[in-house]
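Below: the structure, in structure tokens.
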Amino acid sequence: MDVLYSLSKTLKDARDKIVEGTLYSNVSDLIQQFNQMIITMNGNEFQTGGIGNLPIRNWNFDFGLLGTTLLNLDANYVETARNTIDYFVDFVDNVCMDEMVRESQRNGIAPQSDSLIKLSGIKFKRINFDNSSEYIENWNLQNRRQRTGFTFHKPNIFPYSASFTLNRSQPAHDNLMGTMWLNAGSEIQVAGFDYSCAINAPANTQQFEHIVQLRRVLTTATITLLPDAERFSFPRVITSADGATTWYFNPVILRPNNVEIEFLLNGQIINTYQARFGTIIARNFDTIRLSFQLMRPPNMTPAVAALFPNAQPFEHHATVGLTLRIESAVCESVLADASETMLANVTSVRQEYAIPVGPVFPPGMNWTDLITNYSPSREDNLQRVFTVASIRSMLVK
């Protein structure tokens with residue numbers, strides 16, 4: 001993997017910097033590195049593809065070295081370099097695709113394709129010029145079963161979940177009380193509602209709670225907490241739990257009271273926030289508990305009192321909500337996030353070449369399925385294919 005990264009980095013630099021008119025002295029170190037790559041690769045043969053519709057391709061390396069000059073690089077020099085660069089780039093692209101479509105239930109962190117296994121040999125270590133990528137560093141750590149750490153922006157840590165629970169219900173569905181939520185990606189939105197606006201509740205207050213368990217521990221997380229859940233702020237028709245009927249939800253938004261957020265790790269509270277909104281942080285956690293209250297307004301203007309009558313029918317439904325967004329966090333496991341395209345890169349290649357479903361990943365690389373059942377085998381394989389995708393993205397956008 002180190003060699004593949006170094007190949008890609010060298011080729012990217014060569015493609016960007018070996019251009020007509022450049023002073024040789026400005027790129028002499030790069031050309032020396034480029035020539036070392038050629039010397040190491042010459043005389044070797046590789047084969048890629050042969051899975052799904054990914055075609056089999058054979059690769060042979062027999063290239064001349066780039067020479068030295070006291071002057072600027074001319075058109076002939078650059079053309080010679082370009083021919084070599086283009087072949088190597090095509091090779092790296094195919095090695096990456098070949099690796100991204102393979103998976104293994106055992107030791108999935110290790111190279112799986114014949115070409116990358118061969119590149120892992122000792123004879124190619126002379127190409128290992130650079131090891132600065134976060135993905136490469138973590139791949140090496142994971143390969144040695146040491147602790148890794150990825151920094152994510154808006155990590156896709158929550159499997160998609162959208163549902164409701166009713167704490168009070170009737171066959172007519174005309175006086176409901178309960179909770180709705182939508183968990184997806186890096187965001188939780190939860191709303192508590194009471195058609196009667198807590199008219200008969202103790203102290204005219206309804207208590208709500210929403211608990212979310214993460215599939216992986218997050219650390220040093222920066223989080224945004226808002227006293228609103230905009231996705232539940234407009235009317236909608238909802239199918240009943242048994243699917244036998246539908247019921248009408250017509251929210252009127254109130255501000256939640258006594259908001260408390262707890263971040264827990266292995267059942268122990270690590271951080272707690274009460275009535276604090278905006279930016280908060282959590283040190284390390286695997287569970288989030290949100291609790292909040294709907295309180296009937298003690299004083300109401302006639303217009304507000306008309307919204308919340310003391311008896312049925314209840315045409316407007318008192319609603320309070322919270323939004324929690326994980327803006328950034330560190331995780332020992334690789335995740336899809338908002339700042340990178342690794343999941344899309346891997347999935348698109350597997351779809352384009354009709355790669356059959358293997359023993360590890362779900363059909364279509366369904367992220368909700370993958371993260372819901374994030375086994376050690378999936379973690380190893382995902383870290384490997386994401387690392388390869390990061391290498392490929394240096395050359396192929």
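Keep in mind that glycine also has a Cβ here, set from the backbone N, Cα and C atoms.
None of the listed substitutions appears in this model.
The feature Zn(2+) binding site is assigned by Swiss-Prot to HIS153. DSSP gives HIS153 (mutagenesis position) a strand state. When Cβ atoms from all protein chains are considered, those within 10 Å of HIS153 (mutagenesis position) total 14, not counting its own.
ASP286 (Ca(2+) binding site) carries a strand DSSP state (E or B). Proximity of ASP286 (Ca(2+) binding site) to non-local residues of its own chain (separation of 6 or more, Cβ distance below 8 Å) is seen for GLN213, LEU214, ARG216, VAL217, LEU218, LEU264, LEU265, ASN266, given in sequence order. Residues annotated as Ca(2+) binding site in Swiss-Prot: ASN266, ASP286.
Quoted from Swiss-Prot, the note on mutagenesis experiment GLN32 to Glu is: Complete loss of in vitro DLP transcription activity, no effect on particle assembly. Counting every protein chain shown, the Cβ of GLN32 (mutagenesis position) has 13 other Cβ atoms within 10 Å.
Packing around LEU65 (mutagenesis position) is summarised by its Cβ count: 15 other Cβ atoms lie within 10 angstroms of its Cβ, all protein chains included. LEU65 to Asp appears in Swiss-Prot as a published mutagenesis result, with the remark: Loss of in vitro DLP transcriptase activity, no effect on particle assembly; when associated with A-70 or N-70. Loss of in vitro DLP assembly and transcriptase activity, and almost complete loss of interaction with VP2; when associated with N-71.
Quoting Swiss-Prot on the mutagenesis of LEU70 to Ala: Loss of in vitro DLP transcriptase activity, no effect on particle assembly; when associated with D-65. In the three-state DSSP classification, LEU70 (mutagenesis position) falls within coil.
Annotation of the mutagenesis experiment LEU70 to Asn in Swiss-Prot: Loss of in vitro DLP assembly and transcriptase activity, and almost complete loss of interaction with VP2; when associated with N-71. Loss of in vitro DLP transcriptase activity, no effect on particle assembly; when associated with D-65.
Under its mutagenesis entries, Swiss-Prot includes LEU71 to Asn with the note: Loss of in vitro DLP assembly and transcriptase activity, and almost complete loss of interaction with VP2; when associated with D-65 or N-70.
For the mutagenesis of HIS153 to Ser, Swiss-Prot gives this note: Impaired homotrimer formation at pH above 7.0. No effect on transcription activity or on VP2-VP6 interaction. The structure shown keeps the original residue.
Taking Cα separation as the measure, HIS153 (mutagenesis position) is nearest to GLN32 of the mutagenesis positions GLN32, LEU65, LEU71. Here the Cβ of LEU71 (mutagenesis position) has 9 other Cβ atoms within 10 Å, regardless of which shown protein chain they belong to.
In this structure, LEU70 is the one among the recorded positions LEU70, ASN266 with the smallest number of other Cβ atoms inside 10 Å of its Cβ.
You'll find the Cα of LEU70 (mutagenesis position) roughly 15 Å from the Cα of GLN32 (mutagenesis position).
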